Amino acid sequence: MKTISRQAYADMFGPTTGDRLRLADTELFLEIEKDFTTYGEEVKFGGGKVIRDGMGQSQVVSAECVDVLITNAIILDYWGIVKADIGIKDGRIVGIGKAGNPDVQPNVDIVIGPGTEVVAGEGKIVTAGGIDTHIHFICPQQAQEGLVSGVTTFIGGGTGPVAGTNATTVTPGIWNMYRMLEAVDELPINVGLFGKGCVSQPEAIREQITAGAIGLKIHEDWGATPMAIHNCLNVADEMDVQVAIHSDTLNEGGFYEETVKAIAGRVIHVFHTEGAGGGHAPDVIKSVGEPNILPASTNPTMPYTINTVDEHLDMLMVCHHLDPSIPEDVAFAESRIRRETIAAEDILHDMGAISVMSSDSQAMGRVGEVILRTWQCAHKMKLQRGTLAGDSADNDNNRIKRYIAKYTINPALAHGIAHTVGSIEKGKLADIVLWDPAFFGVKPALIIKGGMVAYAPMGDINAAIPTPQPVHYRPMYACLGKAKYQTSMIFMSKAGIEAGVPEKLGLKSLIGRVEGCRHITKASMIHNNYVPHIELDPQTYIVKADGVPLVCEPATELPMAQRYFLF
């Protein structure tokens, strides 16, 4: 058998089993665990290459071949780090394996035909589109910013740049829900909208779920009282939707213990569990130790750096409609900013005790930095805590799988949409992001939405080739015309779908049904289901997990930062 060197093979078809790649400029290294190809039968498009008539391309009609093929991709997902071809049909992933022409090639399970378009995945890392579960719908331009960062699903609430939305992720009531569903129908991104769960009687909640909400949000600015929590969870259990909560920072309606009692062992998604974004001061972080609570972070505190504390006070005053001239407002803000709990948050992520990452977009968080800050935290923790259990000196595969799950599969599981999005798996919507390894987590090479390119870095439009400067991210065809309706999805409750909301409003986007929200626990959070016993000293704010103090230094320098954003 003829052989070539690993370097020559990698240059031609991308790395293969046993090869390692550095993620951006971090100290994180992945190692390819398996290659689905048959060596010598790889497919590649181009002049003099394999995917040509009678060679790698068969004669079948469109019904018998994939619509889109990503060749020789390095798939990075919660379930593995592998090299494979990815087949897409009707906007969904239908194959992960070996592509080619079965008439002349062996071991083909993804058929290439005249109806197949090719995306070159050689040397590229491929991930599922990110899911951000903490979106304040303050402005529609967030969709572009999220997409070009690699996020393809927004879950949250709001109605625009008004006081209620600047502070809370809530789309309240039937009229607001209908108008926002009509508006987000035009966005080239998947969307789910939260109704308001801050009410002590059930009917006002039921009507919002029936109006098309994906779930419910309880927020202290609207009242996160024990009765509201109890009532909201009762309706959520009845109608199979998730509840997210920003609990009572001021402890006015009750302390942390009263909130836990009102939750009563039922599943709930706790936002910014560390507390700087809001929640029982100073001990909301103890919710990380509850088996029924799905804990999440928002990105302004992630990772802990020398600048983290300083920027938070002003952000908080703006977002929560506070007045710096009122001492009580200043005290409220200061009660939420604790460097000790912010430091502990990084470590809890690395232990797999905090399950989800999100943004808190324009409301103390940055919509385009969910993915970037997740990997900055992973890098910081490797430097400060060393190799993760199960990893080796050669690769960080376990740590990498843990961190990618935080913004892909786990938020999908938390909100009942994992049957449709959240991973690179057969049957799921083809929301796929391609990365050059040197730019991983920072600037995608291609954002595919529902099987079609939505955004891409594109050079001078009047140039003879696509690459000359200036290169900017620009909207592509999946964002235009009727195509955007066939490549993006609005998620809503079963009750909303059965009530005919999509038909009543004339929604054109794909409609995704929420299911299975109420029977999950923290144990369902993949690679991030550790339930430690959490203690917090109310005087020093030092956090302990299973008796061990969680202390780390702030970072003075981070990867994936200035050197990537000079231009």
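Just so you know, glycine gets a Cβ as well, placed from its N, Cα and C.
Keep in mind that this structure shows the original residues, not the substituted ones.
Quick caveat, the model's predicted, so the values are computed rather than measured.
Swiss-Prot lists 129-567 with the feature domain 'Urease'.
According to its DSSP assignment, D360 (Ni(2+) 1 binding site) is coil. Residues or ranges marked as Ni(2+) 1 binding site in Swiss-Prot (evidence: sequence analysis): H134, H136, K217, D360.
Per Swiss-Prot, the feature Ni(2+) 2 binding site maps to K217, H246, H272. Following the DSSP three-state reduction, the secondary structure of K217 (Ni(2+) 1 binding site) is strand. K217 (Ni(2+) 1 binding site) is surrounded by 31 other CB atoms, counting those within 10 A of its CB over all protein chains shown.
Within the same chain, residues at least 6 positions away in sequence whose Cβ sits under 8 Å from that of H219 (substrate binding site) are A167, T168, T169, V170, C198, I245, H246, G278. Feature annotation from Swiss-Prot assigns substrate binding site to H219.
For the mutagenesis experiment H312 to L, the note given by Swiss-Prot reads: Reduces activity 30-fold. In the three-state DSSP scheme, H312 (mutagenesis position) is classed as helix.
In the three-state DSSP classification, C319 (mutagenesis position) falls within a helix. For the mutagenesis experiment C319 to A, the note given by Swiss-Prot reads: Abrogates activity.
A mutagenesis experiment is reported in Swiss-Prot for this position, H320 to L, and the note states: Abrogates activity and reduces binding to nickel ions. Sequence-distant contacts of H320 (mutagenesis position), defined by Cβ-Cβ distance under 8 angstroms and a gap of at least six in the same chain, are A167, D221, G278, F332, A333.
Here Swiss-Prot describes H321 to L as a published mutagenesis experiment; the accompanying note says: Abrogates activity. Sequence-distant neighbours of H321 (mutagenesis position) (same chain, 6+ residues apart, CB-CB distance under 8 A): A163, N166, A167.
Annotation of the mutagenesis experiment H472 to L in Swiss-Prot: Reduces activity 12-fold. Less than 8 angstroms from the CB of H472 (mutagenesis position) sit P457, M458, each of them six or more residues away in the same chain. Following the DSSP three-state reduction, the secondary structure of H472 (mutagenesis position) is strand.
Taking Cβ-Cβ distances under 8 Å and a sequence gap of 6 or more within the same chain, the neighbours of H527 (mutagenesis position) are Y78, G352, N398, K401, R402, A405. Quoted from Swiss-Prot, the note attached to the mutagenesis of H527 to L states: Reduces activity 6-fold.
According to Swiss-Prot, the mutagenesis experiment H533 to L carries the annotation: Reduces activity 300-fold. Cβ environment of H533 (mutagenesis position): G289, A545, D546, G547 lie under 8 Å away, each six or more residues apart in the same chain.
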_Alpha-carbon spacing, K217 (Ni(2+) 1 binding site) to C319 (mutagenesis position), which is rounded to whole Å_ = 17
_Looking at the recorded positions listed here (H272, H312, C319), whose Cα lies nearest to that of H136 (Ni(2+) 1 binding site)?_
C319
*Helix, strand or coil: which one is H527 (mutagenesis position) in, per DSSP?*
coil
*Ni(2+) 1 site, defined by H134, H136, K217, D360: further same-chain residues with Cβ within 8 Å of the Cβ centre*: T133, I135, G156, G157, T168, T169, A244, H246, F271, T298, S358, S359, S361, A363, G365
*Cβ neighbour count within 10 Å of H246 (Ni(2+) 2 binding site)*: 25
*Excluding K217, H246, H272, please set out which residues of the same chain place their CB within 8 Å of the center of the CB atoms of the Ni(2+) 2 site, keeping sequence order.*
H134, T168, T169, I218, H219, A244, I245, S247, V270, F271, G277, G278, G279
*In sequence order, what residues of the same chain, 6+ apart, have a Cβ less than 8 Å from the Cβ of H312 (mutagenesis position)?*
A276, P300, T301, R336, I337, M364
*asked:* Neighbour count, 10 Å Cβ-Cβ cut-off, for H272 (Ni(2+) 2 binding site): what number do you get?
replied: 28
